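Heads up: the structure comes next, in structure tokens.
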Amino acid sequence: MATITCTRFTEEYQLFEELGKGAFSVVRRCVKVLAGQEYAAKIINTKKLSARDHQKLEREARICRLLKHPNIVRLHDSISEEGHHYLIFDLVTGGELFEDIVAREYYSEADASHCIQQILEAVLHCHQMGVVHRDLKPENLLLASKLKGAAVKLADFGLAIEVEGEQQAWFGFAGTPGYLSPEVLRKDPYGKPVDLWACGVILYILLVGYPPFWDEDQHRLYQQIKAGAYDFPSPEWDTVTPEAKDLINKMLTINPSKRITAAEALKHPWISHRSTVASCMHRQETVDCLKKFNARRKLKGAILTTMLATRNFSGGKSGGNKKNDGVKESSESTNTTIEDEDTKVRKQEIIKVTEQLIEAISNGDFESYTKMCDPGMTAFEPEALGNLVEGLDFHRFYFENLWSRNSKPVHTTILNPHIHLMGDESACIAYIRITQYLDAGGIPRTAQSEETRVWHRRDGKWQIVHFHRSGAPSVLPH
């Protein structure tokens, strides 16, 4: 059967000069010939994409189609042709917000308030549409045009994810080092609050021209962030109003559940009553510091783009030392996006949830156990005498009549775990479980079982859909 190749982009659009270049894509000005309308085309070479990269590209296009807001760069079309994919966006000609600020003759706290208000409006729209950006930083804050008072536009949804309501889950280690939240660094479940943390970092920079967390050594930088170790040093912060500092404190709150939301931040007096609360004094020191900050960002960005351009899109076929191959390892990566969802990290995640499941079993915690199991879970285990068990009722019996009554210490060890990743949302783990316990007479015993568990991720949460346990029926392991 003949394959029909799409040529719609080639037929409808004419390409012009290059506007920007990433490691794996190029952005060029284009014109829709019949309408005479200008756009920016992000061109991705799909020949270099893995199946995983294709999924990410589809996710980005799907998310961008959802978002329609004056402070977000709009996606107008998404076209796939042989060897290339084209994302057709608004043509924004004003450049980066931070570059525009340093060219201004006058810049005050009130101007910073107006900037962060527009960023928060964009973030609020994202969150209302169930989208978390995950990569808010100066490079992704653009201006619609060169005209004075042009709108701030949020760009680059390459790392954005879809979430349900206020859902918190582990979506992978992703973002830009200096803007990462404590919960991401702790590898805790996360959600919309990560964007507000990044807004806090951006607002801090908007007011003084340098970031709240900074260290050339990435490990020390991450320690600072996890500890929330920032301050408002003299003399530059002495002229900043208490209300501005209060908003930063509310954004840079370590506990994500206590962190201010986008809707709440927009109601903060420093934003909602800008004309009477925010200072109008010109901040020359901020402009001078911001010039240095911009120069440092550009230099480091250029170095990393050059490094990354030599790698495959997935970074998996470079042939280099894998340990040093990721951007994550580089101290030069403070302003460069990373997405550390490589095989090693994902396998560690499966081991972690398996350990949590076994801990729930050892503690006789049926409630936690059920949260980690699909309601229709199937199982082969010795206690079922060769029968396939479906659902949780069979397992409930052991929790109610054995585990809940066992007050003696139990120690479990997982040996030789082998994990098979089956796409983004499924994984299989096989291992030997050694269980040490005290029998009825108080004598230490050891039991062994060979187990295979199949995990499936739904709405960001891993659940067991099937398991198989070998060995003789035993008193404790389940």
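We number each residue from 1, going along the chain as drawn.
Glycine is no exception: its Cβ is also placed from the backbone N, Cα and C atoms.
Just so it is clear, the model here is predicted, and its values are computed rather than measured.
Feature list (source: Swiss-Prot):
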| type | residues | note |
| --- | --- | --- |
| ACT_SITE | ASP135 | active site, proton acceptor |
| BINDING | LEU19, GLY20, LYS21, GLY22, ALA23, PHE24, SER25, VAL26, VAL27, LYS42 | ATP binding site |
| DOMAIN | 13-271 | domain 'Protein kinase' |
| MUTAGEN | GLU183 to Val | Decreased protein abundance. Decreased autophosphorylation. Changed subcellular localization. Homozygous mice for that mutation are hyperactive and display repetitive behaviors. They also display social deficits and decreased exploratory behavior |
| MUTAGEN | THR286 to Asp | Phosphomimetic mutant. Enhanced FOXO3 activation |
| MUTAGEN | THR286 to Ala | Abolishes autophosphorylation. Loss of FOXO3 activation. Reduces association with DAGLA. Enhances DAGLA enzymatic activity with an increase of 2-AG levels in dorsolateral striatal tissue of knockin mice. Inhibition of 2-AG breakdown using JZL-184 decreased locomotor activity in knockin mice |
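In the three-state DSSP classification, VAL27 (ATP binding site) falls within a strand. Here ASP135 (active site, proton acceptor) is compared against the recorded positions LEU19, GLU183, THR286, and the shortest C-alpha distance is to GLU183. Fewest other C-beta atoms within 10 Å: among the recorded positions LYS21, VAL27, ASP135, GLU183, that description fits LYS21.
Within 10 Å of its Cβ, the residue among the recorded positions SER25, THR286 with the fewest other Cβ atoms is SER25. The two recorded residues, LYS21 (ATP binding site) and THR286 (mutagenesis position), show a Cα separation of 29 Å. Comparing LEU19 (ATP binding site) with THR286 (mutagenesis position), their Cα atoms are 28 Å apart once rounded. GLU183 (mutagenesis position) sits 30 Å from THR286 (mutagenesis position), taking the C-alpha atoms as the reference points.
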